[in-house]
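Some notes on the structure that comes next.
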Amino acid sequence: MDFTKPETVLNLQNIRDELVRMEDSIIFKFIERSHFATCPSVYEANHPGLEIPNFKGSFLDWALSNLEIAHSRIRRFESPDETPFFPDKIQKSFLPSINYPQILAPYAPEVNYNDKIKKVYIEKIIPLISKRDGDDKNNFGSVATRDIECLQSLSRRIHFGKFVAEAKFQSDIPLYTKLIKSKDVEGIMKNITNSAVEEKILERLTKKAEVYGVDPTNESGERRITPEYLVKIYKEIVIPITKEVEVEYLLRRLEE
């Protein structure tokens with residue numbers, strides 16, 4: 001997939017192939033996070049002992065926002081498939097702009113679900129993938145680092161729904177124009193949903209978790225991530241939020 005060539009990006013098969021590759025990345029990021037405790041203090045704003053000068057927020061927010069500032073300076077967020085968690089902190093790069101062609105509608109950056117992704121990650125995903133409950137102050141930095149990797153992978157996967165939505169819109173402009181004009185959210189949701197594809201995703205994730213989630217050379221080794229939890233995360237979080245992204249993007253598609 002080449003973002004300088006829109007025809008490769010809006011090809012549904014290319015999009016599906018990219019989403020499959022993202023599965024591997026997300027699984028491995030989850031496995032890395034699974035070595036640590038839940039560490040709730042990392043997510044608590046202004047937690048005693050984790051106060052940060054001139055910053056109001058959690059240790060994770062501080063680490064993530066500062067990383068995004070650095071990444072913005074090297075053009076990360078110029079790429080159409082990257083969505084920042086702190087868009088108001090993004091800085092202009094000193095590198096020459098790549099000048100990607102317009103692939104998505106101009107309002108696409110405004111379709112940003114990262115606040116929701118971060119909230120559901122902390123509240124629902126962390127308890128499923130962590131080694132145990134509780135804090136481990138010696139590993140706060142490592143935990144935040146792994147969390148950022150997980151969040152960025154989830155964000156990219158979920159916001160790829162904008163490319164899915166644009167490709168589907170282009171594939172049947174009359175149908176989607178009618179649905180958008182009538183603000184038929186249910187109709188849009190019905191047309192973007194492919195239950196057979198979703199079922200294949202869950203089946204594939206089950207197999208991947210069975211293979212990746214345990215060390216095959218250690219028969220007594222603990223399973224680092226279970227197929228049940230991985231399927232639950234995709235079925236109840238990743239897929240539904242991706243479809244929310246698609247619907248919001250499509251509802252605005254006829255804007256001038």
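Backbone N, Cα and C atoms are what each Cβ position is placed from, and that goes for glycine too.
Where a substitution is noted, the model still shows the residue that was there originally.
Following the DSSP three-state reduction, the secondary structure of N139 (L-tyrosine binding site) is helix. Annotation source Swiss-Prot lists L-tyrosine binding site at R75, R76, N139, G141, S142, T145, citing experimental evidence.
Summarising the environment of G141 (L-tyrosine binding site), the number of other Cβ atoms within 10 Å of its Cβ, over all protein chains shown, is 12. Taken from Swiss-Prot, the feature L-tryptophan binding site applies to N138, N139, G141, S142.
Taken from Swiss-Prot, the feature domain 'Chorismate mutase' applies to 3-255.
Of all Cβ atoms in the protein chains displayed, 16 besides its own lie within 10 Å of the Cβ of R75 (mutagenesis position). Among the sequence features in Swiss-Prot, the mutagenesis site R75 to A is noted as follows: Severely decreases tyrosine and tryptophan binding, resulting in loss of enzyme activity regulation by effectors.
Taking all protein chains in view, 16 other C-beta atoms sit within 10 angstroms of the C-beta of R76 (mutagenesis position). Experimental mutagenesis at this site is recorded by Swiss-Prot as R76 to A, annotated: Severely decreases tyrosine and tryptophan binding, resulting in loss of enzyme activity regulation by effectors.
The annotation that Swiss-Prot gives for the mutagenesis experiment S142 to A reads: Decreases tyrosine and tryptophan binding, resulting in attenuated enzyme activity regulation by effectors. On its own chain, S142 (mutagenesis position) has F36 as residues at least 6 apart in sequence with a Cβ closer than 8 Å to its own Cβ.
Under its mutagenesis annotations, Swiss-Prot gives T145 to V the following note: Decreases tyrosine binding, resulting in loss of enzyme inhibition by tyrosine. Enhances activation by phenylalanine. In sequence order, A63 are the residues near T145 (mutagenesis position), counting only same-chain partners six or more apart with C-beta under 8 A.
Here Swiss-Prot describes T226 to D as a published mutagenesis experiment; the accompanying note says: Constitutively inactive. Unresponsive to tryptophan activation.
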Span of R75, R76, N139, G141, S142, T145 around L-tyrosine - largest C-alpha separation, Å: 30
Separation of alpha carbons, T226 (mutagenesis position) and N139 (L-tyrosine binding site) (Å): 23
Least surrounded among the recorded positions, given as N138, N139, T226, when other CB atoms within 10 Å are counted: N138
Pairwise Cα distance for R76 (mutagenesis position)/G141 (L-tyrosine binding site) [Å, integer]: 23
Rounded Cα-Cα span from G141 (L-tyrosine binding site) to T226 (mutagenesis position), Å: 25
